Amino acid sequence: MPAGSNEPDGVLSYQRPDEEAVVDQGGTSTILNIHYEKEELEGHRTLYVGVRMPLGRQSHRHHRTHGQKHRRRGGRGKGASQGEEGLEASAHDTPSQRVQFILGTEEDEEHVPHELFTELDEICMKEGEEAEWKETARWLKFEEDVEDGGERWSKPYVATLSLHSLFELRSCLINGSVLLDMRASSIEEISDLILDQQELLRDLSDSVRVKVREALLKKHHHQNEKKRNNLIPIVRSFAEVGKKQSDPHSMDRDGQTVSPQSAPATNLEVKNGVNCEHSPVDLSKADLHFMKKIPAGAEASNVLVGEVDTLDRPIVAFVRLSPAVLLSGLTEVPIPTRFLFILLGPVGKGQQYHEIGRSMATIMTDEIFHDVAYKAKERDDLLAGIDEFLDQVTVLPPGEWDPSIRIEPPKNVPSQEKRKMPGVPNGNICHVEPEPHGGHSGPELERTGRLFGGLVLDVKRKAPWYWSDYRDALSLQCLASFLFLYCACMSPVITFGGLLGEATEGRISAIESLFGASMTGIAYSLFAGQPLTILGSTGPVLVFEKILFKFCKDYALSYLSLRACIGLWTAFLCIVLVATDASSLVCYITRFTEEAFASLICIIFIYEAIEKLIHLAETYPIHMHSQLDHLSLYYCRCALPENPNNHTLQYWKEHSIPTADVNWANLTVSECQEMHGEFIGSACGHHGPYTPDVLFWSCILFFATFIVSSTLKTFKTSRYFPTRVRSTVSDFAVFLTIFTMVILDFLIGVPSPKLQVPSVFKPTRDDRGWFISPIGPNPWWTVIAAIIPALLCTILIFMDQQITAVIINRKEHKLKKGCGYHLDLLVVAIMLGVCSLMGLPWFVAATVLSITHVNSLKLESECSAPGEQPKFLGIREQRVTGLMIFVLMGCSVFMTAVLKFIPMPVLYGVFLYMGVSSLQGIQFFDRLKLFGMPAKHQPDFIYLRHVPLRKVHLFTLVQLTCLVLLWVIKASPAAIVFPMMVLALVFVRKVMDLCFSKRELSWLDDLMPESKKKKLDDAKKKEEEEEAEKMLDIGGDKFPLESRKLLSSPGKNNSFRCDPSEINISDEMPKTTVWKALSINSGNTKEKSPFN
């Protein structure tokens, strides 16, 4: 078409006959039958493919400045020879190269790709009713069909297409109208422009035009518009509000629109080019539930196919609107339409049109074609996108697969980035460099060489995030985490205090443990570098306290004073470690050490939970082999002890109890226990009369807590109830379980053992206060001698704290606010010194509680397409949950009336749940299960691809041996050296370099997530296969792109193929019989349909 010709506004001038000349079997039609000379066509091609053209446009018509040479007739000089070379070369451009060239072009505001929602509508005829467009399928990521009954959507599934329908779609784009960047504001205007274009391509009578226009303007019926005879829809449209421009995403979740005054147009709305003027949208018909799944800024792609009785051959049009327009009633959800594909044909081929429509809708959801559709400048670009799609498809044999079977969406969809990346001359594909395997390298662990240099960097790193640590806690998930972990932390703190009270004769007991945990936890949550870590008591600390108390008792030293000296020295040594950046040594702690330590702690939790349940049999024994015939002879009564011990005699003396005058047989159980009486009789146990059913009821509570907690936690992935309900139940899983078990225990009434919380805030012993003198009655030299045990204690604190911190700061947790190893250790050191002066227990990072805390705060994508698995986004990093846990723990003294109803077996069940759940994802246990598994049944673990199985077993055996040694030391009187053994694991790992290669250790001993490493491995393997099959030409020209990658330009020096196995699907497709048949049909008389 001459440059000076006038076109209807919205029809682009790119549809010149020269650009319509698709290299195929001559099936391309022209607009005005204007024939260009071969030289001109060749020159045009040479200019387009040989030079990277900018996307800047003189006008919306998209004319490119070709210069005078483009308009010359005749002249077989230099320009013509270049044109011939370009034409010959362009025929050999692979679709992949062409697509990479298209995607490498500059972007402008009108061609920025958005997320797409695609809808397939078909003309539906009902008896006695007027024909209308009916929604039959939709795509956000996967396909959803309206079931035959028409009452519901199908489950999302992976769309399977026939190759024939894809060929037919390609033929449609070759022979139909392609209107890019049409400017229109209504469906009426779009219909007129399409029909105007059709009249240029073919003879279209007025009657046919009227019928087709009527068909295009018919009402659209969507699946969500069910019968509402009993409902009065509240029709609220943009027109009624004042026809003001408003973004469709300015709706709230109840369907109310935000007024233009309260929601001014944002830069995003202007950038998206949404034109909502004169587009009344009935929000009462919008599917607001489905709207939540559509990302903000998404646009629509409408596919309209159907039969019109007045047509003798199909009308095909592909339209891209610029800007996107909000068309009332066209789409199921009120979002602007960017693309339309229209296929109207003669009656009798409805199923064929349906499959072509499905193919168009499916290909629009393809990540690569989606971008090509946004950036395409002409028909050839769209065809290149389809050819590239065909080049990547996987074919299922017809005799081995039933197409009616719906394929479930995969859990992980492979990345398509590789398809976007250009080839390089040696045949390799440019790819992003993988992240380094394993290790903890990062700025947090770099030695600065300055005094407190690491601490200063930690403070600078965490300070900008401090206030966001409180704002980010405004979530229901944080409330669930706080309630769950409060219950989980209370029991071990009280239990630890009770054990410590027994070991120290009450000098440090439950009330001191509660107070110390609360004070230390609050300070740590407020000022630590990684507030996700939960502080708690550890077994080695208890062993250290027992040994120290025994030493002080043997040498008549004051236990609390000597302990205060040791604590102050330990705090000082930890501060020295902070000053010298000793935390940088954490980089030597690899997965080998982490997993051994974490596995041990998890096993200890599981073991102690079961052990505590079994110990209930001592207090509540089972009366086995009961002789029911002698049941009437059983009795248990209180009596005066025959041989009272000194403690009992002292009690009687202090309370002036006349033992001879007491009627012991008439005392109740509680009165007998209070007066230190003795139970005698065949129905008595060690601690009083037999209490029936307590042990069995405790076992029921224990296992029920574990099973219900595990079930509710996985409820998020179940098929029942809406997403919000499932997420809430999953977040509150443990708290709901504890609450349910408490109610059940209260209703059953069996006297199970309950949580005992101190009810008075004062020291356990009257002979001590809240401040302990470091010297006290001890000799002065004890202050200096205390540095010796303090060295061992420092190693204990450092290893416990930093190994837990390393586990929490793993890369797979995707933490964004950084970590602070030096700052964490400083806060722990200061609070350790404070607790020592106050006579309170020492607290360090608790591994299992910290892992459980992190797991309870996992973030997943909320806006996920139907069928798409939510993506793990990271952890909700904040300080409030830890702060509230320890604040409420300090207030527990005043909540005794409520806490006394919590059965201890329920808390033991929570311990079991935390231990088992924390084991998930530990590679060591996955490798341990391989021992009893035949090779053909072994999972596709990434390390099994690269490391021989015998080496994997050897690595696991070494790790298992170390774990057993740690367990033996932990359970023996030598438990005080446990931190030294954990430190020894680092050296064991170093020795393993002699038995394993670096490559094997990189796969077996690192911190990289499994899914990510497997993705890189699959990409690398596919790259090697492609390298073996394809060899790209070395002489291709290259253009520097914004991404700083090299892109081979289509159309120059690409005609020579070194590898005869390399094919160009665009060249090979016309050679197929199927394509020849389609081409012959499309070239026949106009009376015939091209879809025979």
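Even glycines carry a Cβ here, placed using N, Cα and C.
Sequence unchanged from the original; the noted substitutions are absent.
As a published mutagenesis entry, PRO492 to Cys appears in Swiss-Prot alongside the note: 60% of wild-type transporter activity. No effect on cell membrane localization. Taking Cβ-Cβ distances under 8 Å and a sequence gap of 6 or more within the same chain, the neighbours of PRO492 (mutagenesis position) are GLY536, SER537, ALA846, LEU849, PHE911.
The annotation that Swiss-Prot gives for the mutagenesis experiment PHE496 to Cys reads: 40% of wild-type transporter activity. No effect on cell membrane localization. In this view, PHE496 (mutagenesis position) is surrounded by 23 other Cβ atoms within 10 Å of its Cβ, with every protein chain counted. Reduced to three states, the DSSP call for PHE496 (mutagenesis position) is helix.
Here Swiss-Prot notes a mutagenesis experiment, GLY536 to Cys, with the remark: 20% of wild-type transporter activity. No effect on cell membrane localization. For GLY536 (mutagenesis position), the Cβ neighbour count at a 10 Å cut-off comes to 24, with all displayed protein chains included. Mapped onto three states, the DSSP output places GLY536 (mutagenesis position) in strand.
If you draw a 10 Å sphere around the CB of THR538 (mutagenesis position), it holds 25 other CB atoms from the protein chains shown. For the mutagenesis experiment THR538 to Cys, the note given by Swiss-Prot reads: 60% of wild-type transporter activity. No effect on cell membrane localization.
Under the heading of mutagenesis, Swiss-Prot lists GLY539 to Cys and annotates it as follows: 40% of wild-type transporter activity. No effect on cell membrane localization.
Record note (Swiss-Prot) on the mutagenesis of PRO540 to Cys: 40% of wild-type transporter activity. No effect on cell membrane localization.
Experimental mutagenesis at this site is recorded by Swiss-Prot as THR804 to Cys, annotated: 20% of wild-type transporter activity. No effect on cell membrane localization. With a 10 A radius on its CB, THR804 (mutagenesis position) counts 29 other CB atoms from all the protein chains. Under the three-state DSSP scheme, THR804 (mutagenesis position) falls in the helix class.
In sequence order, PHE597, ALA598, ILE601, CYS602, ASP800, ILE803, THR804, ILE807, SER918 constitute the residues six or more apart from THR847 (mutagenesis position) in its chain with CB-CB distances below 8 Å. According to its DSSP assignment, THR847 (mutagenesis position) is helical. In Swiss-Prot, a mutagenesis experiment is listed as THR847 to Cys, annotated with the note 60% of wild-type transporter activity. No effect on cell membrane localization.
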PHE496 (mutagenesis position) and THR538 (mutagenesis position), Cα-Cα, nearest whole angstrom: 9
